[in-house]
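J.: Pasting the relevant annotations from Swiss-Prot:
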ACT_SITE  Glu141  active site, nucleophile
BINDING   Glu132, Asp167  Mg(2+) binding site
BINDING   Glu145  Mn(2+) binding site
DOMAIN    45-227  domain 'Nudix hydrolase'
MUTAGEN   Ile13 to Thr  Loss of localization to the host mitochondria; when associated with T-9 and T-12
MUTAGEN   Arg118 to Ala  90% loss of decapping activity
MUTAGEN   Asp120 to Ala  90% loss of decapping activity
MUTAGEN   Glu141 to Ala  Slight change in magnesium or manganese binding
MUTAGEN   Glu144 to Gln  Complete loss of decapping activity
MUTAGEN   Glu145 to Gln  Complete loss of decapping activity
MUTAGEN   Glu145 to Ala  2-fold loss of affinity for magnesium, 6-fold loss of affinity for manganese
MUTAGEN   Lys220 to Ala  75% loss of decapping activity
Amino acid sequence: MNFYRSSIISQIIKYNRRLAKSIICEDDSQIITLTAFVNQCLWCHKRVSVSAILLTTDNKILVCNRRDSFLYSEIIRTRNMFRKKRLFLNYSNYLNKQERSILSSFFSLDPATADNDRIDAIYPGGIPKRGENVPECLSREIKEEVNIDNSFVFIDTRFFIHGIIEDTIINKFFEVIFFVGRISLTSDQIIDTFKSNHEIKDLIFLDPNSGNGLQYEIAKYALDTAKLKCYGHRGCYYESLKKLTEDD
């Protein structure tokens, strides 16, 4: 059970009706608590990511493979040298091969680890910049990470999903707001226009009807929730992200 005290969940509960029962999904490095709400009042928060679970026209779920693992990003970010070394020595299995090589040289250490190549997957999105609203944040992040213009993206804003992510490796909590959407492109068309960048190494596409892992469980919860009646919502059913950006 997740005992993290969210900074915004009390406000979300106060102004938005809960739409579905919360679920908890987990793997060997993360515990994620998801709760769906009818979108009655939502605002951007500077410490909460906004992400989109997007379906292609050939019914695939778009997922991004991060260039850097979560652990590597944390090791680089932290200034505490003791913590850097401890994370590296204790959890090097959660790094990819290149990261292990770089850090082994940096610390002059060679941890006993399997020769695995870690890949951390995420949904497109990120932290809103100063002054950005939800549509603007999603438009920018999807363009930067996946190279898709907002004119191809349609978002269901009738509801949203609040997620609390506990990273059990680095012992930190993160919050995220998920929206469900569609892309008026096939998975092949998206791959053709995608350009590997400093955040995203490549793309993968999941089958919404079968699979395993955290990203599949998140998508299944979101897509099942999308079938429910969102009485009292103040959003739109698959509105163009471009139009949402212009309207706001």
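Cβ atoms here come from the backbone N, Cα and C positions, even for glycine.
Keep in mind that this structure shows the original residues, not the substituted ones.
How buried are these features, and what lies next to them?
T.: The number of other Cβ atoms within 10 Å of the Cβ belonging to Glu141 (mutagenesis position), over all protein chains shown, comes to 23.
Long-range C-beta contacts of Glu132 (Mg(2+) binding site), restricted to its own chain and to partners at least six residues apart, with a cutoff below 8 Å, comprise Cys44, Arg140.
Using a 10 Å radius centred on the Cβ of Glu145 (mutagenesis position) and all shown protein chains, the other Cβ atoms total 22.
Neighbours of Ile13 (mutagenesis position), defined as other CB atoms within 10 A of its CB across all chains, total 14.
Within the same chain, the residues at least 6 positions away from Arg118 (mutagenesis position) whose Cβ sits under 8 Å from its Cβ are Ser69, Leu71, Asn93, Tyr94, Leu95, Asn96, Glu99, listed in sequence order.
A coil conformation is recorded for Asp120 (mutagenesis position) in the three-state DSSP classification, outside any helix or strand. Using a 10 Å radius centred on the Cβ of Asp120 (mutagenesis position) and all shown protein chains, the other Cβ atoms total 20.
Reduced to three states, the DSSP call for Glu141 (mutagenesis position) is helix.
Taking the Cβ of Glu144 (mutagenesis position) as centre and 10 Å as the limit, one finds 14 other Cβ atoms among all the protein chains shown.
Around the Cβ of Lys220 (mutagenesis position), the number of neighbouring Cβ atoms within 10 Å comes to 19. Classification of Lys220 (mutagenesis position) by DSSP places it within a helix.
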J.: Name the one residue among Asp120, Glu141, Glu144, Glu145, Asp167 whose Cα is closest in three-dimensional space to that of Ile13 (mutagenesis position); these are the recorded positions.
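T.: So, of the listed recorded positions, the one sitting closest to Ile13 (mutagenesis position) is Asp167.
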J.: Distance check, please: Cα of Lys220 (mutagenesis position) against Cα of Asp120 (mutagenesis position), rounded to an integer number of angstrom.
T.: 19
J.: Select the closest residue to Asp120 (mutagenesis position) from the following mutagenesis positions, measuring between CA atoms: Glu141, Glu144, Glu145.
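T.: Ranked by Cα distance from Asp120 (mutagenesis position), first place goes to Glu145.
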J.: Taking only same-chain residues 6+ apart in sequence, whose CB is under 8 Å from that of Asp167 (Mg(2+) binding site), what do you get?
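T.: Residues satisfying the criterion: Ser29, Gln30, Phe70, Phe173, Phe174.
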